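As recorded in Swiss-Prot:
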type	residues	note
VARIANT	LEU5 to Ser	In strain: La28 and La106
VARIANT	GLN24 to Lys	In strain: NC-005, NC-007 and NC-010
VARIANT	GLN25 to Lys	In strain: Au6, La25, La27, La62, La108, Ma43, Mo13a, Mo34a, NFS 5.1, NFS 5.2, NFS 5.3, NFS 6.1, NFS 7.8, Ny1, Ny2, Ny6, Ny8, SFS 1.1, SFS 1.4, SFS 2.2, SFS 3.1, SFS 3.3, SFS 3.4, TW2, TW3, TW4, TW7, TW9 and TW10
VARIANT	LEU32 to Gln	In strain: AF2, AF7, Au4, La3, La15, La37, La58, Ma21, Mo29b, Mo36a, Mo52B, Mo79b, NC-009, Ny3, Ny5 and TW11
VARIANT	SER39 to Gly	In strain: Ny2 and SFS 3.4
VARIANT	LEU42 to Val	In strain: Ma18, Ma20, Ma37 and Ma53
VARIANT	ASN44 to Ser	In strain: Au3 and Ma74
VARIANT	ALA46 to Thr	In strain: AF2, AF7, Au3, Au5, Au9, La3, La15, La27, La36, La54, La120, Ma18, Ma21, Ma31, Ma37, Ma43, Ma53, Ma74, Mo36a, Mo79b, NC-002, NC-003, NC-009, NFS 5.4, NFS 6.4, Ny3, Ny5, Ny7, SFS 2.4, TW10 and TW11
VARIANT	ASP65 to Gly	In strain: AF8, Ma3 and SFS 2.3
VARIANT	ASP79 to Asn	In strain: Au2, Au3, Au8, La13, La32, La37, NC-004, NC-006, NC-008, Ny4, TW1, TW5 and TW8
VARIANT	LEU167 to Ser	In strain: La36, La54 and Ma20
VARIANT	GLU253 to Asp	In strain: AF6, AF8, AF9, Au4, La31, La32, La60, La125, Ma6, Ma21, Ma57, TW1 and TW11
VARIANT	PRO262 to Ser	In strain: AF5, AF10, Au5, La3, La15, La105, Mo36a, Mo37a, Mo47a, Mo79b and TW10
Amino acid sequence: MNQILLCSPILLLLFTVASCDSEQQLDSAMHLKSDSTKSASLKNVAPKNDETQAKIAKDDVALKDAKKGDYIMDIDISDLPLDDYPINRSKSLKSSSIDLNNIPFNKGLDDFPAKEKNQGSNQSALKALQQRLLTEQNNSLLLRNHSIYLMKEIEARKTDIIKVRQLNLDLELELNTVNRRLLELNGQLQNTRKSTKPCKKRSSKDSAPPAANQFQEANVRNTYRNKYLTLLKELSQKINNEIAKVATDVPTETNPSQGNLPTL
């Protein structure tokens, strides 16, 4: 009798587990079927309105009153809206665009101010990043303008360098031309020297005697001496004339004699 009483709860437990497994298999099959027919039924789904919402509410009440085994095989998935009333609530929540599993339902309403604070901090960080972005853009614009100015300066310097190089080339060409002309003149000079004959030296017999040279030197000396004396006489005559003029302008006690300076 005790064995029968112990076996009955075990059998009941096994029956419960088997029913749960069958329900889970049916739920998974229905979910797969709903996913496969979702694309085909999108065109037939009508927009939600008040009538459809009321109908769904009535169906919900009827489904709650009935047993799962009675209605689960009689429902046509294509006749139901996709997201209005899903059969398996947990799986519909997973398939929705909002992942409700990540929402911490176990936390209270005290966490919402923290979220608002986080949003405020995120907004302030976003504003700071925007301000930094504007600053970086301004700095990049300034650097770009400076780089453009430097590039223009570099181009101008390159132009000057090219001009100087061209001028150096012109000067080198002129220098080569002058050197070539000098070489030609040196060649002509060498040819002229070769073409001319050296003069013959005078012999000792043809040279003048020493007495004649001395006489010529004496004549030259006398000539220069006579010129010197003549100039000296003319100078003394001019001096005497000037003295006479001064004597007539300034009266003195004694008349100056010729060749003597007047006394005041």
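Glycine is no exception: its Cβ is also placed from the backbone N, Cα and C atoms.
None of the noted substitutions appears here; every position holds its original residue.
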Quiz item: Around LEU167 (variant position), how many other C-beta atoms are within 10 angstroms of its C-beta?
Solution: 10
Quiz item: According to DSSP, which of helix, strand or coil covers LEU167 (variant position)?
Solution: helix
